[in-house]
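Chemist: Pasting a structure below so you can have a look.
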Amino acid sequence: MRRGPRSLRGRDAPAPTPCVPAECFDLLVRHCVACGLLRTPRPKPAGASSPAPRTALQPQESVGAGAGEAALPLPGLLFGAPALLGLALVLALVLVGLVSWRRRQRRLRGASSAEAPDGDKDAPEPLDKVIILSPGISDATAPAWPPPGEDPGTTPPGHSVPVPATELGSTELVTTKTAGPEQQ
């Protein structure tokens, strides 16, 4: 059961139709469409260079000498747009760095000019960072920690952590509710 050679058109393709000079044949929809919808140059009028009108079997209208000019925007978008975006980001980063550096320089200059405005080293120190203790007697004999009443190793903790009851089965629900003082 051998089949003959397959057609390039496919089984359900319509018969080749000639297109008018203002239209180009589109292989995707297999019909004549306006050439402006395709990225092809306008078809040349039939003259000495074209022996017959173009048909569906002659898709040279969609690929030809003008295909290079139509494909130019694609590499420009693929390489040009990311390059411009990268340059814009680098420029923004440089500007942010310059602004922060200038602010830091101003702050350092302002601090140095505030320390010695007249060059007088005997000037009183500003009281911005001086801590003033309240008057009173400090109790130097008070212990830092109260003495332990009981040994913490032998006393049970005041709270309990719920653990799963494995002897009842693995499907038992364990809640985090703790026992209050009335239940102990």
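Even glycines carry a Cβ here, placed using N, Cα and C.
Bear in mind that the values here come from a model prediction, so they are computed numbers and not experimental data.
Straight out of Swiss-Prot:
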- C24 to Y: Abolishes a disulfide bond and thereby changes the specificity, so that both TNFSF13B and TNFSF13 can be bound (MUTAGEN)
- D26 to A: Strongly reduced affinity for TNFSF13B (MUTAGEN)
- L28 to A: Strongly reduced affinity for TNFSF13B (MUTAGEN)
- C35 to S: Abolishes a disulfide bond and thereby changes the specificity, so that both TNFSF13B and TNFSF13 can be bound (MUTAGEN)
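Are these features on the surface or tucked inside, and what are their neighbours?
Modeler: DSSP assigns D26 (mutagenesis position) to a strand.
There are 8 other CB atoms within 10 A of the CB of L28 (mutagenesis position), with all protein chains counted.
According to DSSP, C35 (mutagenesis position) sits in a coil region rather than a helix or strand. In this view, C35 (mutagenesis position) is surrounded by 20 other Cβ atoms within 10 Å of its Cβ, with every protein chain counted.
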Chemist: Measuring Cα to Cα, how many angstrom lie between C24 (mutagenesis position) and C35 (mutagenesis position)?
Modeler: 5
